[in-house]
Amino acid sequence: MSEQLVTPENVTTKDGKINLLDLNRQQMREFFKDLGEKPFRADQVMKWMYHYCCDNFDEMTDINKVLRGKLKEVAEIRAPEVVEEQRSSDGTIKWAIAVGDQRVETVYIPEDDRATLCVSSQVGCALECKFCSTAQQGFNRNLRVSEIIGQVWRAAKIVGAAKVTGQRPITNVVMMGMGEPLLNLNNVVPAMEIMLDDFGFGLSKRRVTLSTSGVVPALDKLGDMIDVALAISLHAPNDEIRDEIVPINKKYNIETFLAAVRRYLEKSNANQGRVTIEYVMLDHVNDGTEHAHQLAELLKDTPCKINLIPWNPFPGAPYGRSSNSRIDRFSKVLMSYGFTTIVRKTRGDDIDAACGQLAGDVIDRTKRTLRKRMQGEAIDIKAV
């Protein structure tokens with residue numbers, strides 16, 4: 001992958017200071033160079049920021065006092081704050097996180113062998129997928145780098161402080177929260193770079209996953225920027241159904257989307273040659289055995305594993321959750337074709353933290369112009 005510098009939209013705070021959470025390592029080194037310091041100082045500060053979740057320059061004991069004073073004058077480390085916490089009976093935690101005067105939601109999902117953090121990339125979403133609660137709230141804006149990586153930072157700080165209670169440290173990050181990550185590449189990519197950086201959170205590229213509904217030009221662009229695990233929100237075995245439930249399919253149909261996925265796989269080491277297919281199970285919409293046969297035929301040339309996701313309801317939604325028996329029959333058809341097929345266990349649905357339930361603030365649904373502009377950015381690659 002090419003080492004392409006991605007410039008954040010805006011890295012200064014209201015008081016004119018640089019928020020260091022907005023900078024990846026290359027940018028951090030440039031920042032310290034401008035201060036007249038050696039590049040290794042950037043590495044030292046990043047280690048304090050991400051290995052120890054430190055946001056106080058005075059606590060960085062291997063930084064000399066003069067430099068600490070200089071940093072306090074021109075920079076800060078400001079992660080978004082948690083304004084509400086909900087805990088599920090299954091151990092899942094959902095945090096409402098303040099980003100300016102709005103909120104996004106971040107979900108911590110502990111399991112026996114890992115702990116996954118589901119991170120948001122936008123306030124709301126422009127894509128209007130019919131089965132997703134986030135999409136029904138409309139689109140407001142992109143999150144900055146500091147607001148994306150800040151979700152990981154804040155969660156890591158909370159979990160780190162709670163080690164005595166047995167909470168597992170974050171081992172995986174999935175860009176599957178609110179928003180379409182590929183419509184915010186300029187901020188999502190630097191945030192993921194920090195997740196992967198040894199002086200950042202040091203995660204393996206196989207443990208950072210980006211999920212997309214199919215913004216094809218941006219997916220091609222992503223392949224030249226960074227290598228992470230890829231999950232695609234397919235949800236339908238044919239264009240007729242997908243046009244209805246995932247409207248971006250009218251711009252980039254399934255064939256076009258899967259071709260872009262295969263191009264990404266050719267460049268990627270993180271995916272080990274196959275992609276994760278996400279398929280939400282909607283009762284008598286896309287969950288029949290005939291749909292399973294169609295899906296198997298559709299994916300025969302795309303190396304993949306398939307996650308079947310029981311749909312999680314929200315008020316006013318026109319769908320129902322597929323029965324366990326229908327999901328089981330669907331899964332067995334796919335496995336008969338040789339596909340690795342997993343029925344995802346629903347986590348956090350009692351606190352509306354499950355897949356498709358994140359909403360954050362309710363946003364004025366009349367903001368159609370903003371949503372159409374964002375959909376236009378999916379077409380104009382210069383705007384993505």
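Sequential numbering from 1, following the chain as shown.
For all residues, glycine too, the Cβ spot is worked out from N, Cα and C.
No noted substitution is present; original residues retained.
Copied over from Swiss-Prot:
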- 111-350: domain 'Radical SAM core' (DOMAIN)
- C118 to A: No change in iron-sulfur cluster content. No effect on methylation of Cys-355 (MUTAGEN)
- C125, C129, C132: [4Fe-4S] cluster binding site (BINDING)
- G179, E180, S211, S233, L234, H235, N312: S-adenosyl-L-methionine binding site (BINDING)
- C355 to A: No change in iron-sulfur cluster content (MUTAGEN)
- C355: active site, S-methylcysteine intermediate (ACT_SITE)
Below 8 Å Cβ to Cβ and six or more residues apart, same chain only. Which residues does that give for C125 ([4Fe-4S] cluster binding site)?
C132, T134, A135, Q137, F139, M178, G179, E180
So, in DSSP terms, is E180 (S-adenosyl-L-methionine binding site) helix, strand, or coil?
coil
Alpha-carbon distance [C129 ([4Fe-4S] cluster binding site); N312 (S-adenosyl-L-methionine binding site)] in Å:
14
For the recorded positions listed here (C118, C129, C132, L234), which one has the lowest count of neighbouring CB atoms within 10 Å of its own CB?
C129
Near the Cβ of E180 (S-adenosyl-L-methionine binding site), how many other Cβ atoms are there if near means within 10 Å?
28
At the level of the C-alpha atoms, what whole-angstrom distance separates L234 (S-adenosyl-L-methionine binding site) and C129 ([4Fe-4S] cluster binding site)?
11
Taking only the Cα atoms, work out how far H235 (S-adenosyl-L-methionine binding site) lies from C118 (mutagenesis position), in Å, as a whole number.
19
Ranked by the number of other Cβ atoms within 10 Å of their own Cβ, which of the binding-site residues S211, S233, N312 ranks first?
S233
